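Below is one structure, written out as structure tokens, with a few remarks after it.
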Amino acid sequence: MKTFVLHIFIFALVAFASASRDSARKIGSQYDNYATCLAEHSLTEDDIFSIGEVSSGQHKTNHEDTELHKNGCVMQCLLEKDGLMSGADYDEEKMREDYIKETGAQPGDQRIEALNACMQETKDMEDKCDKSLLLVACVLAAEAVLADSNEGA
């Protein structure tokens, strides 16, 4: 029984460490063009918000509008280089396909519904940088809420 409890404890510790590491990671840093987009916008990794900061909404209260805009421009650059955006326009179908591939979501998955809602919420925004950051923030916040509700289930 002690071994079983120890295994549960270790599993919980690893899961917590993994979640903490993910929330500390910078938004967009998993993409191939991350360094290129940072350079194109004369930014360093220190200028980019963390996943945890964005998913919790803290980025909106802890940073100036110019920082928000610059982070959005990096996100737009990444989306455009991956063929998911052209200027301020989404390729919604490609965005869904890439999201499904990246997350392993299946048809009917609430994460896909959240992505669709986030694209709908931001689709009429004209500023491509602000639009991109709002989309990313919306999706990350929805994923955090869904993860919390699944943990409680």
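Cβ from N, Cα, C; glycine included.
Keep in mind it's a predicted model, so treat the numbers as computed, not measured.
In Swiss-Prot, a published natural variant is listed as A39 to I, annotated In strain: Pi-78. Looking at Swiss-Prot, the entry for natural variant A39 to T says: In allele b1, allele b2 and allele b'. For the natural variant S42 to G, the note given in Swiss-Prot is In allele b1, allele b2 and allele b'. Quoted from Swiss-Prot, the note on natural variant S55 to L is: In strain: G-78 and Pi-72-nmq-15. Under natural variants, Swiss-Prot gives H63 to R with this note: In strain: Pu-39. Among the sequence features in Swiss-Prot, the natural variant I100 to T is noted as follows: In strain: Pu-15c.
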* Integer Cα-Cα distance in angstrom, S42 (variant position) to H63 (variant position) -> 18
* Structure fact -> The number of other Cβ atoms within 10 Å of the Cβ of H63 (variant position), counted over all protein chains shown, is 16
* Asked: Could you tell me the C-alpha distance between I100 (variant position) and H63 (variant position) in angstrom, no decimals?
  -> 31
* Structure fact -> Neighbour count check, CB within 10 A, over variant positions A39, I100; minimum at A39
* Structure fact -> Cβ contacts within 10 Å for S42 (variant position), all chains included, total 8
* Asked: Near S55 (variant position), how many other Cβ atoms are within 10 Å of its Cβ?
  -> 23
